[in-house]
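Okay, so here's the structure we're looking at.
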Amino acid sequence: MEELRERVWNGTINVEVVVSDAIVVPNTTLADKSCHIVMLRDAYLGFYLPTVVRKLADTIKVPYESDYRNWWFEYNGEGVPWEYPCGVLFDLLNKKRKKQGNELDDTSLQMWELQLCHGDKYPRGILPLVDGHSQIKDYWRHQWKQACFILNGSAKRIMSLSIPDFENFWVSILSRNRSDFMAVRSKLFSMNKAKSLPVRVWTSNYAVLQPTVPVTDKELSVAELLDSIKLSSDGVKSVIIQGIDVSIEDNIFELYDIFASIDGFLYLVTK
């Protein structure tokens, strides 16, 4: 169990980023206008934006003043939100992913191909990332307030964290120090005393649902959860959590304990 948690924490995605045709220097080769980067599944796209912009700076024809402001990523012409973990977005958007028995075939190892875009007008649904890490940090804190409220019935625990504890919590994500992360997380809730679980379900049409999952029913299965939110488990071909196809018979309580993301939520992607 602990080994699986460690693998989830260190899980990565291979990503190819190509500069959008709208902002690339004319006649730039594909090799020059693209870069490859390994992104952590349990991290935010915004973490990687400055690195990508700097790597591709020589091929960008438009002037810019910030590595964050007016930048965004697109996938197949659609804006990709930065406020969800990278792995969740990849599992949701990757159309080439196929399952073969209990294992994924080689298509799961293909690059996630993103476009780097810039402009004053953001695509619909894209939250402007203006203040860089500080904005991501504030958003992440807000997510934990929501998660704590669901888990404990109030956000008191996250609000009452000492400044050193909160800073250590944040830095543990950036430095990938799982032991520090778990040490602070343990102060925010206890699985044995939780009231409900913070769960988000992405549907095949890209809608995100946030059902109420009371822990009074510790035998609640994925299938029962889907049925409760009018997503017939019979019509769902697969349920993906942290890149892993899970059984609809799996226990939600146990899945949360293993697979909850850095923002306190368990994400289920249905297809």
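Start at 1 and count along the chain as shown; that gives each residue its number.
Just so it is clear, glycine is given a Cβ too, placed from its N, Cα and C backbone atoms.
None of the noted substitutions appears here; every position holds its original residue.
As the structure is a computational prediction, the values presented were derived from the model and not from experiment.
For reference, Swiss-Prot has these:
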type	residues	note
MUTAGEN	Leu127 to Ala	Reduces the formation of the ATG12-ATG5 conjugate
MUTAGEN	Lys145 to Ala	Impairs the formation of the ATG12-ATG5 conjugate
MUTAGEN	Val208 to Ala	Reduces the formation of the ATG12-ATG5 conjugate
MUTAGEN	Gln210 to Ala	Reduces the formation of the ATG12-ATG5 conjugate
If you count the other CB atoms within 10 A of the CB of Val208 (mutagenesis position), including all protein chains displayed, you should get 14
By a three-class reduction of DSSP, Val208 (mutagenesis position) is assigned strand
Quick note, Leu127 (mutagenesis position) and Val208 (mutagenesis position): C-alpha atoms separated, nearest Å, by 16
Leu127 (mutagenesis position), DSSP three-state class -> coil
Taking only the CA atoms, the spacing between Lys145 (mutagenesis position) and Gln210 (mutagenesis position), expressed in whole angstrom, is 15
Among the mutagenesis positions Leu127, Lys145, Gln210, the one whose Cβ has the most other Cβ atoms within 10 Å is Lys145
